[in-house]
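Record features, source Swiss-Prot:
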DOMAIN    2-145  domain 'UEV'
DOMAIN    322-390  domain 'SB'
MUTAGEN   V43 to A  Reduces interaction with ubiquitin; inhibits down-regulation of EGFR
MUTAGEN   N45 to A  Reduces interaction with ubiquitin. No effect on MGRN1-binding
MUTAGEN   D46 to A  Reduces interaction with ubiquitin
MUTAGEN   Y63 to A  Reduces interaction with HIV-1 p6; impairs HIV-1 budding
MUTAGEN   F88 to A  Reduces interaction with ubiquitin; no effect on in interaction with HIV-1 p6
MUTAGEN   V89 to A  No change in interaction with p6; no effect on HIV-1 budding
MUTAGEN   M95 to A  Reduces interaction with VPS37B and HIV-1 p6; abolishes interaction with PDCD6IP; impairs HIV-1 budding; inhibits down-regulation of EGFR. Abolishes MGRN1-binding. Loss of interaction with ARRDC1
Amino acid sequence: MAVSESQLKKMVSKYKYRDLTVRETVNVITLYKDLKPVLDSYVFNDGSSRELMNLTGTIPVPYRGNTYNIPICLWLLDTYPYNPPICFVKPTSSMTIKTGKHVDANGKIYLPYLHEWKHPQSDLLGLIQVMIVVFGDEPPVFSRPISASYPPYQATGPPNTSYMPGMPGGISPYPSGYPPNPSGYPGCPYPPGGPYPATTSSQYPSQPPVTTVGPSRDGTISEDTIRASLISAVSDKLRWRMKEEMDRAQAELNALKRTEEDLKKGHQKLEEMVTRLDQEVAEVDKNIELLKKKDEELSSALEKMENQSENNDIDEVIIPTAPLYKQILNLYAEENAIEDTIFYLGEALRRGVIDLDVFLKHVRLLSRKQFQLRALMQKARKTAGLSDLY
């Protein structure tokens, strides 16, 4: 039964980026029907636990012309997608984890895609596609061999010395204190049946056969054989644990190097900003000093002019730079004086101070003179290269 979007939102209701998580989950379960969202308790390495959603099921992986259903479990942290998911291979009872550079003995998956995870360039669909490619080159699980009893010893034939998949029959690759399937991570339920056929070697890639020490003449396994097998299993486990820690340390070192580079770049940018600010402060101080100096000069000039204002002729305050400009100024002043005179004559006529004949006589004379002044001023402005005023 497909999980609805409302059910997904309820599962990730405590997630910081709920909508992004739901959108990516819907895209994944739409494309990979065998992956199902499950809400479960995840136990961290420090012993703390948290309710998280995981995608558990199988993904199709092509290997040597056949397609195998590889069981995985993807735990989504509550800060997803800004933190990568925690990924595991989850073998069934008929499978065994094949440790390698991408999968440790606990089934945890290590990929460069996870170490370099960066939203929005990284997402669940891209992660699953990378897993399919990587697992197609190096399968993370192989089918567990069928246990076979040893035949009775015959004096005329050699003992049976070849077994699959590389361990003496009936001997676990772990000491008695370890379970066959380590459980350092939370369990994820898987659908039974079809996707994982029983134990035939054609359903999952098998490891090549190796030669081991055979049973003793009485049909039992000697203590030396058991001891050697246990030592080999423990050595392999320690070797892969050490490689896991080294890879993790290398990943942290690479992350620290990138952080150091970012800090150096940031430090350089800050130094450039400080230098630029110092230059701007120096320029502002220089402009302030210049403004103070000009203000003092203006204050001194104003004080000097105020002291001399009683002896100054108002007509001599404005002195044009050329005689032509002085002529234009005088013509303009005289023309405006005539304009004011005509205005006040009109006011006198309106109030009855003068009669109409006197008004018309003076207005006629003033208008004629005003016309002559305007014509002369237009000619002077044209000679001076100025625009027309009327």
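Here the Cβ of each residue, glycine as well, is placed from N, Cα and C on the backbone.
None of the substitutions listed is reflected here, since the structure keeps the original residues.
With a cut-off of 8 Å between CB atoms and residues at least 6 apart in sequence, the same chain places I70, P71, I72, C73, I97, V103, G107, I109, P140, V141 near V89 (mutagenesis position), listed in sequence order. Within 10 Å of its Cβ, the residue among the mutagenesis positions V43, M95 with the fewest other Cβ atoms is V43. With M95 (mutagenesis position) as the anchor, the candidate mutagenesis positions are V43, N45, D46, Y63, and the one with the nearest CA is Y63. With respect to their backbone Cα atoms, D46 (mutagenesis position) and F88 (mutagenesis position) stand 18 Å from each other.
In three-state terms derived from DSSP, V89 (mutagenesis position) belongs to an extended strand segment. Of the recorded residues, Y63 (mutagenesis position) and N45 (mutagenesis position) place their C-alpha atoms 34 Å from one another. Using DSSP to sort the residues of the domain 'UEV' (2-145) gives these counts of helix, strand and coil: 39 helix, 47 strand, 58 coil.
N45 (mutagenesis position) sits 15 Å from F88 (mutagenesis position), counting Cα to Cα. Under DSSP, the residues of the domain 'SB' (322-390) split into helix, strand and coil as follows: 58 helix, 0 strand, 11 coil.
Its Cβ placed at the centre, F88 (mutagenesis position) has 25 other Cβ atoms within 10 Å.
For the pair F88 (mutagenesis position) and V43 (mutagenesis position), the Cα-Cα distance reads 14 Å. Its Cβ taken as reference, N45 (mutagenesis position) is surrounded by 7 other Cβ atoms within 10 Å in the chains shown.
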